[in-house]
Amino acid sequence: MASNSSSCPTPGGGHLNGYPVPPYAFFFPPMLGGLSPPGALTSLQHQLPVSGYSTPSPATIETQSSSSEEIVPSPPSPPPLPRIYKPCFVCQDKSSGYHYGVSACEGCKGFFRRSIQKNMVYTCHRDKNCIINKVTRNRCQYCRLQKCFDVGMSKESVRNDRNKKKKEAPKPECSESYTLTPEVGELIEKVRKAHQETFPALCQLGKYTTNNSSEQRVSLDIDLWDKFSELSTKCIIKTVEFAKQLPGFTTLTIADQITLLKAACLDILILRICTRYTPEQDTMTFSDGLTLNRTQMHNAGFGPLTDLVFAFANQLLPLEMDDAETGLLSAICLICGDRQDLEQPDKVDMLQEPLLEALKVYVRKRRPSRPHMFPKMLMKITDLRSISAKGAERVITLKMEIPGSMPPLIQEMLENSEGLDTLSGQSGGGTRDGGGLAPPPGSCSPSLSPSSHRSSPATQSP
């Protein structure tokens, strides 16, 4: 009778009850075939082997330790089937296991943990009965948290988990040493200052709201669009000011400065507004304090881009980026040698290298036990570029939806760099503030030139 393979020890070189057992390269323990019940062993000792080998009795095992007969193993047991969890009890997404008492996905697990650890208080803007599924789970934190409780997630499990982590011995730090040299420290401070001077933090703003189309999505709310486009224009100006303060940026040719600004402007705008995301209310705040919910952002002009931007904002939350990290990531987005039509891509790469090194050292100094955070931040640049590509498409459709013309600076900044000559050659092609200056051949429109004096220190950005 074959024994249960899961309880058999894995054979290796040595003896089993005094009998030599050759090693087998099976992942699962092999089953030894042909073993008869003990009572029948004596009568079978002198019979010819049925399957090409003999089955020795205990006595034979003791007296034939030098025998050349082999014991042929049976085929290994099949590997166990992978564990299949029920879908997430909260949103029905793919579950990653049992978390805090129920089958849950990584998203709902993290949301519940953060909500309990930070004692979050959410508000439902509807009737406190929102449908929570994979698509809608980020729209109402109040109802999502209530559903977490309804399906059985445990507060105590979160607290116990946190206490357990506190008692654990600290993990050894990464063996690689990251020294914050004076040069790197000075670069970080310059970028931090450039970011803070052109983009005030959320805690510095006096937030206010508007009731315009806050409940139902429409194709475009003209009043919201007018306000949003005004703030976006100011934000573009502030982005240019930020670029001019980055070490080495103004040493590039004017054409390369314009190419980089046009290519990265939307990346930086999205990154900046997403750092002003408030998950409790599912809102974003502009630099004048205007705070819009998801529906209002859609109606202000974001349209189909809205959910992508809010999803990205949620992905930034676990990174807990400060001003230095946001500024460095913005600078890396901007000063990037793989942009098309650069005159000096090698010089741009040389300017980017110290920024990458500064971000790596700063992130790993700030989070010594989490070495994976630096690559995770860099991966956000790929996400930003993907959203920006869709944002450029959205600008094209917006031109057909808005009653008037697109604000000149927004249109000019989001035009492909190949369209510069066309823009420059237009009569009356000046912006609201820059006038209709005609640039010399090979240069760019003056409204985008980093040397332009259009911006004012008092101007705020979104």
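Any Cβ shown, glycine's included, is placed from N, Cα and C.
Record note (Swiss-Prot) on the mutagenesis of SER74 to Ala: No effect on phosphorylation, no effect on transcriptional activity.
According to Swiss-Prot, the experimentally introduced change SER77 to Ala is described as follows: Decreases phosphorylation and no effect on interaction with CDK7. Strongly reduces transcriptional activity.
Here Swiss-Prot flags 183-417 as domain 'NR LBD', drawing on sequence analysis.
Look at Swiss-Prot and you will find CYS235, SER287 tagged as all-trans-retinoate binding site, backed by similarity to another entry. DSSP classifies SER287 (all-trans-retinoate binding site) as coil under the three-state reduction. The 10 Å shell around the Cβ of SER287 (all-trans-retinoate binding site) contains 22 further Cβ atoms across the protein chains shown.
LYS347 (mutagenesis position) falls within a helix when secondary structure is assigned with DSSP. Long-range Cβ neighbours of LYS347 (mutagenesis position) (same chain, at least 6 residues apart, Cβ-Cβ under 8 Å): LEU252, ASP256. Under its mutagenesis annotations, Swiss-Prot gives LYS347 to Ala or Gln the following note: Greatly reduced interaction with RXRA and NCOR1 and transcriptional activation.
Listed in Swiss-Prot is the mutagenesis experiment LYS347 to Phe, annotated as follows: Reduced methylation levels. Little effect on interaction with RXRA or NCOR1. Small loss in transcriptional activation.
Neighbours of SER369 (mutagenesis position), defined as other CB atoms within 10 A of its CB across all chains, total 11. According to its DSSP assignment, SER369 (mutagenesis position) is coil. Among the sequence features in Swiss-Prot, the mutagenesis site SER369 to Ala is noted as follows: Abolishes phosphorylation and prevents phosphorylation of S-77.
For GLY391 to Ala, Swiss-Prot lists a natural variant annotated as follows: In embryonal carcinoma cell line RAC65. The Cβ neighbour count for GLY391 (variant position), using a 10 Å radius and every protein chain shown, is 19.
Here Swiss-Prot describes SER456 to Ala as a published mutagenesis experiment; the accompanying note says: No change in phosphorylation levels and no effect on transcriptional activity.
According to Swiss-Prot, the mutagenesis experiment SER461 to Ala carries the following note: No change in phosphorylation levels and no effect on transcriptional activity.
Every protein chain shown contributes to the tally, and the Cβ of CYS235 (all-trans-retinoate binding site) ends up with 25 other Cβ atoms within 10 Å.
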